[in-house]
Amino acid sequence: MKLGFLIPNHPNEKRVALLPEHVKGFNNELVIETGFGETLGISDAEYVKVGCTIASREEIFKTCEGIFSLKVLKPQDYKHIREGQIIVGWTHPEGSGKIFMEEQGIPKNLIIVDLDNIHPSIYYKDYVIPMEWIPSNFVRKNSYIAGYASTMHAVMNYGSIPTSETKVAILGSGNVSQGAFSAISKFNPDIRMFYRKTMNQLKDELEEFDIIINGIEMDNPNKHILTLEDQMRLKKNCLIIDAAANLGKAIEGARHTTASDPIYNKDGKYYYAVNNSPSIFYRQSSKAISEAFSKHVYSKELEFYLDVIAEVEEMIV
């Protein structure tokens, strides 16, 4: 079966999710969109050399059973998506890809292989099948880069260099928070780390912080770390960096921003929430993604996902 790789049409997305050096022993026939590796200076010929076929975007939709798109497919591609195709990538069906699921995923019976770092799952119709064969945290390097990149990018666009007098709160202890800590600590500010069990301490001291960096993803859309009421207590000009880009969940009311317009002001506070910040350091993040996905995703035969869905449909009957 054929797995086609598309250039993501997400704003400012420069990551290349498959490098020629990682194309080894795959069972699927790989079809690469023309210019796929251009941002890294990788020619189409380099993909051909390792056994890939080069094709146009439209041809890939027409001829490939599986479609890989790093970010959720946009409306301009909807007309090309065929009934029952396998869509692989960061679709985030319950988050930024919810509209895609409503307009394409469910109506066209698509098999969505969502490569969430912590909970990779297959979405089909109204069913969610955990991919337990993929280890949780399998692309942790990209998450670390997300924390690092978000912090550096936010500070640069906020326009003020942190000092030893700058008070910083970092929420969480996972990969994203670790990356954020690595970045902000270079300025030698006054840093406090808060975890899920110590959030009450954060709430007691909200007014003290100049920068708050979130590295936690919340599963419950109705439960927030920083509510609107909490945010009203923050000091004027406080910079809130949602490095986890959790779209209004961890930080109530926060919205996604873009690399070209990364910060907005609301009630005297500044918010940053770029949901593809690792693309800022796209050379390192491309390698991290390509390595992890090649090992755990691309090497898997597409027939496997069809078999999983067949088992689900048998149970339905």
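Cβ from N, Cα, C; glycine included.
Original residues fill every noted site, and no substitution is shown.
Counting only same-chain residues at least 6 apart in sequence, those with a Cβ under 8 Å from the Cβ of HIS92 (pyruvate binding site) are VAL72, LYS98, ASP114, ASP116. Taken from Swiss-Prot, the feature pyruvate binding site covers ARG15, LYS71, HIS92, and the record attributes it to a curator's inference.
Non-local contacts of SER173 (NADP(+) binding site) by the CB criterion (under 8 A, 6+ apart in sequence, same chain) comprise MET193, TYR195, GLY215. The NADP(+) binding site feature in Swiss-Prot is assigned to GLY172, SER173, GLY174, ASN175, VAL176, SER177.
Among the sequence features in Swiss-Prot, the mutagenesis site GLU13 to Ala is noted as follows: Loss of activity. Secondary structure from DSSP puts GLU13 (mutagenesis position) in coil. The local packing around GLU13 (mutagenesis position), expressed as other Cβ atoms within 10 Å of its Cβ over all shown chains, amounts to 17.
In Swiss-Prot, a published mutagenesis experiment is listed as ARG15 to Lys, annotated Loss of activity. Long-range Cβ contacts of ARG15 (mutagenesis position) within its own chain (separation 6+, distance under 8 Å): PRO8, THR39, LEU70, ASN276, PRO278, SER279, TYR282, SER285, SER286, ILE289.
A mutagenesis experiment is reported in Swiss-Prot for this position, LYS71 to Arg, and the note states: Loss of activity. Using a 10 Å radius centred on the Cβ of LYS71 (mutagenesis position) and all shown protein chains, the other Cβ atoms total 22. Reduced to three states, the DSSP call for LYS71 (mutagenesis position) is strand.
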In the three-state scheme derived from DSSP, which category covers SER173 (NADP(+) binding site)?
coil
Largest CA-to-CA spread of pyruvate binders ARG15, LYS71, HIS92, angstrom:
18
So which recorded positions out of GLU13, GLY172, GLY174, ASN175, VAL176, SER177 end up within 10 angstroms of LYS71 (mutagenesis position), measuring C-alpha to C-alpha?
GLU13
Cβ within 8 Å of the pyruvate site centroid (ARG15, LYS71, HIS92 excluded): which residues?
PRO8, HIS10, GLU13, SER69, LEU70, VAL72, GLY89, TRP90, ASN275, ASN276
For the binding-site residues listed here, GLY172, GLY174, which shows the highest count of neighbouring CB atoms within 10 A?
GLY172
Would you find the one among the binding-site residues ASN175, VAL176, SER177 whose Cβ has the most company, meaning other Cβ atoms within 10 Å?
VAL176
